[in-house]
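A quick write-up on the structure given underneath.
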Amino acid sequence: MIVVKVGGAEGINYEAVAKDAASLWKEGVKLLLVHGGSAETNKVAEALGHPPRFLTHPGGQVSRLTDRKTLEIFEMVYCGLVNKRLVELLQKEGANAIGLSGLDGRLFVGRRKTAVKYVENGKVKVHRGDYTGTVEEVNKALLDLLLQAGYLPVLTPPALSYENEAINTDGDQIAALLATLYGAEALVYLSNVPGLLARYPDEASLVREIPVERIEDPEYLALAQGRMKRKVMGAVEAVRGGVKRVVFADARVENPIRRALSGEGTVVR
């Protein structure tokens, strides 16, 4: 099993990702694809007159402020535009893909956060009423059914809360959870940079390898900028869960998954 998280920033080559994933799937490789959609969500939110707002948390992670209107836009883009675009591309390449959100069949269930801490002007504040949360349960029986029937699952937030509300959840954490649950051979994070950079945004400063026992060292955690912090935290979670290899790699190139598995990017092992 290989779990691939496809980022949602500008510059992602979805056609190349789909072609590579379909090729692996046709060779008999079991795959789970998880995707984002942040850049498209920002565009749609702006077009609808409800521009995005982001919160920076005390640990440095950045998340989308998700009121009910934002949640609806999030669902439009993640469950609709991006998910079905990937499914269409995979079908064109001969892979029998099926797209699901965490709401479908209670695939991803978690706890809605009652309050979110964030930093503004150097002060820690609390935001309430956000539709965000953390996935704690996966409907593995549903995924197993699809995998055994020969489908390629394409998965996306939102998840379902214990109160049966849609909640914006972190796709990087979902990918790490799935990789741990399935004892994946590898967890691949594809984004619009070639991996972790020692001197962001200088792509020549790519960090080629991080020893698995050192992934939580401050010197490596400090390399993660912006939303990359969540991917690194996902890698930490996966490593703790027994996943032997995590790769941060480039989604702008041809054959991005194969190249990641061959050692391109930043490899944690």
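Heads up, the Cβ atoms here are built off N, Cα and C, so glycines get one too.
Sequence unchanged from the original; the noted substitutions are absent.
Listed in sequence order, the residues of the same chain lying 6 or more apart from TYR78 (ATP binding site) and placing their CB within less than 8 Å of its CB are HIS35, GLY36, GLY37, THR41, SER101, THR156, PRO157, PRO158. Residues annotated as ATP binding site in Swiss-Prot, with a large-scale study or a structure entry given as evidence: LYS5, VAL6, GLY7, GLY8, TYR78.
For the published mutagenesis HIS57 to Ala, Swiss-Prot gives the following note: Shows reduced activity. The Cβ of HIS57 (mutagenesis position) has SER63, VAL116, LYS117, TYR118, VAL119 as same-chain neighbours under 8 Å, each 6 or more residues away in sequence.
If you take the C-beta of ASN168 (substrate binding site) and look for same-chain residues 6 or more apart in sequence within under 8 angstroms, you find ARG64, THR66, THR70, LEU71, PHE74, ASP130, TYR131, THR132, GLY133, PRO157, PRO158. Residues or ranges marked as substrate binding site in Swiss-Prot (evidence: sequence analysis): ARG64, ASN168.
One mutagenesis experiment named in Swiss-Prot is ARG112 to Glu, and its note says Shows reduced activity. The Cβ of ARG112 (mutagenesis position) has TYR131, THR132, GLY133, SER161, TYR162, GLU163, GLU165, ILE167 as same-chain neighbours under 8 Å, each 6 or more residues away in sequence.
While the structure shown retains the original residue, Swiss-Prot records the mutagenesis experiment LYS117 to Glu with this note: Does not bind LysW.
Note: LYS125 (mutagenesis position) has non-local neighbours LYS117, TYR118, VAL119, i.e. same-chain residues 6+ apart with C-beta under 8 A of its own C-beta. Here the residue is the original one, while Swiss-Prot reports the published mutagenesis LYS125 to Glu with the comment Does not bind LysW.
Under DSSP, ARG230 (mutagenesis position) is assigned to a helix (H, G or I) in the three-state scheme. Of all Cβ atoms in the protein chains displayed, 20 besides its own lie within 10 Å of the Cβ of ARG230 (mutagenesis position). One mutagenesis experiment catalogued in Swiss-Prot, ARG230 to Glu, is accompanied by this note: Still binds LysW, but shows reduced activity.
The Cβ of LYS231 (mutagenesis position) lies under 8 Å from the Cβ of LYS5, GLY7, ASP172, TYR189, SER191, ALA224, PHE248, each of these being in the same chain and 6 or more residues away along the sequence. LYS231 to Glu appears in Swiss-Prot as a mutagenesis experiment; the accompanying note says: Still binds LysW, but shows reduced activity.
GLY8 (ATP binding site) sits 13 Å from ARG230 (mutagenesis position), taking the C-alpha atoms as the reference points. In this record, ATP is bound by LYS5, VAL6, GLY7, GLY8, TYR78; the longest C-alpha to C-alpha distance in that set is 13 Å. Listed in sequence order, the residues of the same chain lying 6 or more apart from VAL6 (ATP binding site) and placing their CB within less than 8 Å of its CB are ILE12, TYR14, VAL17, LEU33, VAL34, HIS35, GLY36, LEU86, LEU190, ALA251.
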